[in-house]
Amino acid sequence: MKNTHVDLICVFLSIFIGIGEAVDVYTNHFHVHLKEGGGLEDAHRIAKRHGFINRGQVAASDNEYHFVQPALVHARTRRSAGHHAKLHNDDEVLHVEQLKGYTRTKRGYRPLEQRLESQFDFSAVMSPSDPLYGYQWYLKNTGQAGGKARLDLNVERAWAMGFTGKNITTAIMDDGVDYMHPDIKNNFNAEASYDFSSNDPFPYPRYTDDWFNSHGTRCAGEIVAARDNGVCGVGVAYDGKVAGIRMLDQPYMTDLIEANSMGHEPSKIHIYSASWGPTDDGKTVDGPRNATMRAIVRGVNEGRNGLGSIFVWASGDGGEDDDCNCDGYAASMWTISINSAINNGENAHYDESCSSTLASTFSNGGRNPETGVATTDLYGRCTRSHSGTSAAAPEAAGVFALALEANPSLTWRDLQHLTVLTSSRNSLFDGRCRDFPSLGINDNHRDSHGNCSHFEWQMNGVGLEYNHLFGFGVLDAAEMVMLAMAWKTSPPRYHCTAGLIDTPHEIPADGNLILEINTDGCAGSQFEVRYLEHVQAVVSFNSTRRGDTTLYLISPMGTRTMILSRRPKDDDSKDGFTNWPFMTTHTWGENPTGKWRLVARFQGPGAHAGTLKKFELMLHGTREAPYNLIEPIVGQTNKKLDTVQKAHKRSH
């Protein structure tokens, strides 16, 4: 079913897109908006008249087009006033914009060295015979290479139930896919593929001496590498299809390249996997621009014939000095943000943490070369060293392909609900010592004991465990497909503006600034929310050092979420945050009625001063209890589902 009110959120989310490069870079790409009635042939004619090339219609638009001026260099520091004027003065053109370029980086850590379960007898399940399968510990962890046995994606049980990704296409938005690789070629969906870097239908990677453009091919193999063919390893959804969308391999990214990539063939592509984002340097704050945001919103509204496109995002490789809530892609409600763990359950040293991460999969384990991700590589070769959250996102996309095969009617929201309910704490833990201040706040947060603080596992108001690093835990393919088979479509989703404080408040140099909003969840209105999915705190502030400003959100049920952690490398004192939607999933399933508290404080050495200018609380969820009609398959229980169902009945 089509979800209501989604487009309303695009209005305020588009406010924050102006944050970009330190120095403006102008490309030879132009966004051209024709007057009403302007069609494709008109666009071709206008482009030719002024010496441009029309690359086609912009995704999620009716009369907007992507022009390229071949006479201009790819990037320059000044606008081209002459070329802009030609289009601007054309009587058939409503608006024209020369596009700025910006940076998007691949999220791959480079190593220092270069149906019913009772129907199956799982003890007799045959493992794949592919030569690298024994190294794919994240698919079947027997304790190899010092890992923890059974800490894996539990895919063999899902395969045994007959789910292998059949009829599901996942698009790899990256630097290209080697679709002639012997482990990929039979699972390549050419009709759903395109090269937006070169503007042709062949998304083949550009070879370089340093193998830099191997990223997309490696991600593709994680999902669809063929089984039992004697080549490399096996993909999570080895009977699925992969589409290549080449869009990273050019000097600068533009809004239209991103938008067209995310809006490409939404009726043929089920899942879009992205292992890239803004620079993971601990000081960048960036997110989708206007056209890209519109493409994502249209995707979740209209993709897959109204069920919604699935966007999977790598949470980021900035490590403990970064926060993925400063990445507008990973922190979006419309994407599923995936973090990683290594083979013993510990977080990887490059893992970022944030409250928008929904779940985790796996990536390379520590410094042991035997614990990388085994997958396909360029030149028809294999690799055992794929890594970073780049490797984690495709694993999740593969699991989601299995779930969509089990139940093709799942909406984009259904898949997020399934992720919350079937992900597992398993053996995941935070292996780093962290410096957490004592807030002195009365809530349900569980602090670490001893001299070393960690991101501990917490429990929200309806009994769901979550972790600031791992979200709701590691994906479990078998649990997900079993619950997917029994799933009932989620009730309609609504968006409640719960309150606004726009009077400036000074953040004290020591201690907390606490702002409170009391809400009834828009009770009695058409926007009433009684059962939460996503919560956003839309915040504006400036401070003497942006990276030393931390924010916490506490729900009426006592769940504490750190929506902005300290980023010691971020020394900004000018831009701050303007209408930035800090998102949390940690209050999933809770009743939002009551007092919400936003806590702002400084953390770090030196003198601090700052002003919090705005706090707006946005609640997203359902009026009806989302799980009331779901009954697990006979003989199969889901403890998390049972826990939340009981909590909802008690509060009804």
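Indices start at 1 and increase along the chain as displayed.
The backbone N, Cα and C atoms fix where each Cβ goes, and this holds for glycine too.
So, quick note: what you're seeing has the original residues, none of the substitutions.
Keep in mind that this is a model prediction, so the values were computed, not measured.
According to Swiss-Prot, the mutagenesis experiment E117 to Q carries the following note: In n588; loss of nlp and flp neuropeptide production. Egg-laying defects characterized by egg retention and resistance to serotonin and imipramine-induced egg-laying. Coiling behavior.
What Swiss-Prot records for 136-481 is domain 'Peptidase S8'.
Under the heading active site, charge relay system, Swiss-Prot lists D174 (among others). In sequence order, K106, H215, G216, C219, G244, I245, R246, M247, L248, A274, S275, W276 are the residues of the chain that are 6 or more apart from D174 (active site, charge relay system) and have a CB within less than 8 Å of its CB. Secondary structure at D174 (active site, charge relay system), as computed by DSSP, is strand.
Experimental mutagenesis is annotated in Swiss-Prot for G176 to E, with the remark: In n729; loss of nlp and flp neuropeptide production. Egg-laying defects characterized by egg retention and resistance to serotonin and imipramine-induced egg-laying. Coiling behavior. In sequence order, D195, S197, P203, Y204, P205, R206, N213, G216, T217, G244, R246, D249 constitute the residues six or more apart from G176 (mutagenesis position) in its chain with CB-CB distances below 8 Å.
Feature annotation from Swiss-Prot assigns active site, charge relay system to H215 (among others); the stated evidence is sequence analysis.
Positions annotated as active site, charge relay system by Swiss-Prot: S390 (among others). Annotation note: S390 (active site, charge relay system) sits in a helical segment as assigned by DSSP.
In this structure, C496 (mutagenesis position) is part of a beta strand by DSSP. Quoted from Swiss-Prot, the note attached to the mutagenesis of C496 to Y states: In n589; temperature-sensitive mutant. Egg-laying defects characterized by egg retention and resistance to serotonin and imipramine-induced egg-laying. Coiling behavior. Increases spontaneous convulsions in an acr-2 n2420 mutant background.
Within 10 Å of the C-beta atom of G594 (mutagenesis position) sit 15 other C-beta atoms, taking all shown protein chains into account. Under the DSSP three-state reduction, G594 (mutagenesis position) is assigned to strand. Swiss-Prot gives this note for the published mutagenesis G594 to E: In n150; temperature-sensitive mutant. Loss of nlp and flp neuropeptide production. Egg-laying defects characterized by egg retention and resistance to serotonin and imipramine-induced egg-laying. Restores sensitivity to nose touch in a glr-1 n2461 mutant background.
Across the fold, the C-alpha of G594 (mutagenesis position) and the C-alpha of C496 (mutagenesis position) stand 14 Å from each other. S390 (active site, charge relay system) is surrounded by 28 other CB atoms, counting those within 10 A of its CB over all protein chains shown.
Residue density at C496 (mutagenesis position): 25 other Cβ atoms are found within 10 A of its Cβ, drawing on all protein chains shown.
In this structure the alpha carbons, written CA, of S390 (active site, charge relay system) and C496 (mutagenesis position) are 34 Å apart. Taking the domain 'Peptidase S8' (136-481) as a whole, pLDDT averages 96 in the prediction.
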